[in-house]
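Here's the structure, in structure tokens; my notes come after.
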Amino acid sequence: MGLPLPLLLLLLLPPPLPRALPAPASARGRQLPGRLGCLFEDGLCGSLETCVNDGVFGRCQKVPALDTYRYEVSPGALLHLRIILQKLSRTGFTWQDDYTQRVIAQELSNLPKAYLWHEEASSPARSLQQNADNEKWFSLESEVALAKTLRRYLPYLELLSQAPTANAHPRIDHETRPVKGEDSSPENILTYVAHTSALTYPPATRVKYPDNLLRPLSRLQPDELSPKVDSDIDKQKLIAALGAYTAQRPPGENDPEPRYLVHSPMRAPRPFAAPALSQRWPLPPGDSKDSLSMGDDTLLRSLLKDLQQQAEVDRLGSLKLEEQADSIAGAIQSDPVEGSQESHGRGAEGQLREQADAPEEMLQDHRLPEVDDPAAYKEVSRLSFKLGDLLKDHGSPLLPEAPLLEKSSRAEMKKSEQPEEVLSSEEETAGVEHVKSRTYSKDLLERKPNSEPQPWRLEDQFQNRAPEVWEDEQNLKLAAQGPPSGGLQLEVQPSEEEQQGYILTGNNPLSPEKGKQLMDEVAHLLRVPSSFFADVKVLGPAVIFKVSANIQNMTTADVTKAAVDNKDELEKATGLTILQSGIRPKGKLKLLPHPEEQEDSTKFIVLTFLSIACILAVLLASSLAYCLRHNSHYKLKEKLSGLGADPSADATEAYQELCRQRMAVRPQDHSEGPHTSRINSVSSQLSDGPMPSPSARSSTSSWSEEPAQSNMDISTGHMILAYMEDHLKNKNRLEKEWEALCAYQAEPDSSLVAQREENAPKNRSLAVLTYDHSRILLKSENSHSNSDYINASPIMDHDPRNPAYIATQGPLPATVADFWQMVWESGCAVIVMLTPLSENGVRQCHHYWPDEGSNVYHVYEVNLVSEHIWCQDFLVRSFYLKNLQTNETRTVTQFHFLSWYDQGVPSSTRSLLDFRRKVNKCYRGRSCPIIVHCSDGAGRSGTYVLIDMVLNKMAKGAKEIDIAATLEHLRDQRPGMVQTKEQFEFALTAVAEEVNAILKALPQ
């Protein structure tokens, strides 16, 4: 089952509206009858239901699906449905919700419907096996309705008038002989009685199709009969009616086929075709040979009485009615009819539908009884046409098609949808009759009279048939005078006044002036006046028009085809872009092929080149900025790396010039002492100048932030420059200084506690043991091992009471709880980790934090809050540390530097300095120590502490800085701090680079 075109267009459009409250849970998922949307979502229909394609969303119907129809969706309605679906979707409703079903059903109720023939009606097996399957298609209700109708109206047949009157239907030529081979047998006996009676009914209210399509005839009351009728029964007319009724059915015992004479719409609510232009009311047969005798009159009254008694039975079957009709026919037909008496004229579509639904033998012509009273049959003929005219004009309920007259605007919808393949083989070879032009195909006249169309093809032919508009009197007369045919039925094209053409443009919305200009150009192109087009309207980007009646016999299809063929000329004349043109019969679009739009590739080429140019410009600018920045850093690195080689007078002169400029603007009362010798004592560093508060020790040390906050004087920078010059003049100075540092021996250096047997498993390296006088003491009562030992040393800076750092080894699996206990008891908030977890398969540090969630280490619960990777060199983790004994919680931040390996140095000083700035920015304003650890807590940890301590002294405004003396101060508190000469040289380079950045940031 393919999706309809309007729905495909609806899904391609883009989607905004306030979100409403979601539907209650009770409103979801309930199986309701007739649910919509089964084409788009499975499971909507119940087990006894099937999904019927209604042309929009699909509707669930009980099996068998009888009420089949399609909606006619105009472009405006399609846009409205799209907006409704957007609202429901954004609000959270689905097809399962009752609210969705009610909203969509309400919207669809406003759309016009086109009723379809039942899908099984076109099955050849059904038509060929009518006798075996008819019990499946007719319910007992139709038989009861027939019996009640006979019981109500047969007594009133005695009111038929006997007096012949003048021809009451002058519009139709009654003397015209019926077309040979046509079947005029009515659908049932009631239709024949209605056609041959002079009953008149008040105008029936036009009821909505198809609810009252099969309105019971019993609604008419006896007092509705016209008082004009006489009180006596016209026996000849009743005889003719009953005779024709019985004659139309093939004889045979136990023949159930007369059931097909009951209205076929009882099978399924199919759309009935309104009486076509060529339809004529059936005529009784012509002159009969024998007249009725008085015995026949008596017999007739007796049979009518028996028939009325039979009608009293509520469950009277149609087979019994046929038996009664056989009895009447047997009494009438005293002599067989000789010669071929052909059936008289038939309706255009209703009779052909009988041929399609009836078995094959029902397509043959049947003879009607002949009576020898020509006057009686003449009167029957006159009354028949008069009654037919009255029923047509007043919409009698006897005609199921009457309610359809007010919906004549749907006449073209099914016709436009019918593909050429669905047409019967007769129409493919015989051609099509045009009602207005009265032209007939030559091939049709040459067809053999006995050719029998295939019943299933005939049903397919009329499956998409829609009710026609009744023409004026002249057209009705012409339609009644159709040419003879051999039992075939011509397809009638819809009238041109009912077709709408459209031209779709690229302007949305299209102004009415532009639309009128476009139609004027089309009229000029066709060499017709502007009045040639009627009812010109602009709908969105399209112009909709109708083609008036014209002597050129030009149709809407001709106009739309001309618009397609001359598309370029129209676009040039109007300045519009024509996208499509086609025929629009009442909301359904029949598109015509037209040349595809040739996309202007020039604009895409221009846009492509512009995009490429922009991308290249951005890349070029980025590359230039990177090169400039990299070049400046490269030059600085070259200067620093050449300190031990060829001396550079440029660097020295630059630093000295900066110093002179800085000194020139200083107050005159400030005097500096001579810098003639280096200070080697630790006491001179610790006692120099007033000390700021402990909270001021933190420094961001950033090239953009730290110099602005630094208290370092230009003279300090000059001192650092002089220190570097001293190393440059004496190439072996750095190595000798390192040898002196290696020979330095701390006093005291006792490590008895760390060497105890119970503490030996807690040491990662025997070369780095804590001094007894400088170690972190844990509270043994809170320790899981009841010990106060951990391999960690406090590092003092300027305040011997408050350590600035805690240098410790990387935790072992057995010391993780001790590590977190030290973090808690020291009040630490920042951890600096300078080692990866493993190097070349050697474990450097235990994974002492959870990867996700939380872990408990003794009485401390560590919860990982976040983990951010700042760059490829380091990342930052945030923890919640909770003491399960006191239920207190603190926040701890870990800075993990990844690219510094054991006994080595980082690849660049820049990455470590940037890492230090991040650490100090987080630490700013705190007075707690920073825990620094690597693997053994000495080499990499000592280098980092040395760099940070020297730079912090410079930021506080220290007048004298001695890096070697500072390292000795660190080794007094923990052995092995800065383990290699490369690490010491790296510390000097990092300090020099940071000083250089500070000097550049100072105001000139």
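Glycine is treated like the rest: Cβ placed from N, Cα and C.
No noted substitution is present; original residues retained.
Among the mutagenesis results in Swiss-Prot, Tyr655 to Ala has the note: Impairs internalization; decreases interaction with AP2M1. The residue drawn here is the original one.
According to Swiss-Prot, the domain 'Tyrosine-protein phosphatase' annotation covers 734-994.
Per Swiss-Prot, the feature substrate binding site maps to Asp902, Cys934, Ser935, Asp936, Gly937, Ala938, Gly939, Arg940, Gln979. Counting every protein chain shown, 17 other Cβ atoms lie within 10 Å of the Cβ of Asp902 (substrate binding site).
Following the DSSP three-state reduction, the secondary structure of Cys934 (active site, phosphocysteine intermediate) is coil. The annotation active site, phosphocysteine intermediate is assigned in Swiss-Prot to Cys934.
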Same-chain residues six or more away whose CB lies under 8 A from the CB of Cys934 (active site, phosphocysteine intermediate)?
Gln809, Gly810, Met833, Leu834, Thr835, Gln844, Cys845, Trp900, Asp902, Arg940, Ser941
Which of these binding-site residues has the least crowded Cβ, counting other Cβ atoms within 10 Å: Gly937, Gly939?
Gly939
May I have the list of same-chain residues other than Asp902, Cys934, Ser935, Asp936, Gly937, Ala938, Gly939, Arg940, Gln979 whose Cβ is within 8 Å of the Cβ centroid of the recorded substrate site, in sequence order?
Val768, Gln809, Leu834, Thr835, Ser941, Gly942, Gly976
Determine the Cβ neighbour count for Ser935 (substrate binding site): the number of other Cβ atoms within 10 Å of its Cβ.
26
Three-state secondary structure, Asp902 (substrate binding site) (per DSSP):
coil
Around the Cβ of Gln979 (substrate binding site), how many other Cβ atoms lie within 10 Å? Please give the count over every shown protein chain.
19
Give me the largest Cα to Cα distance among Asp902, Cys934, Ser935, Asp936, Gly937, Ala938, Gly939, Arg940, Gln979, the residues the record lists as binding substrate, in Å as a whole number.
13
Looking only at DSSP and grouping its letters into three states, which state does Gly939 (substrate binding site) belong to?
helix
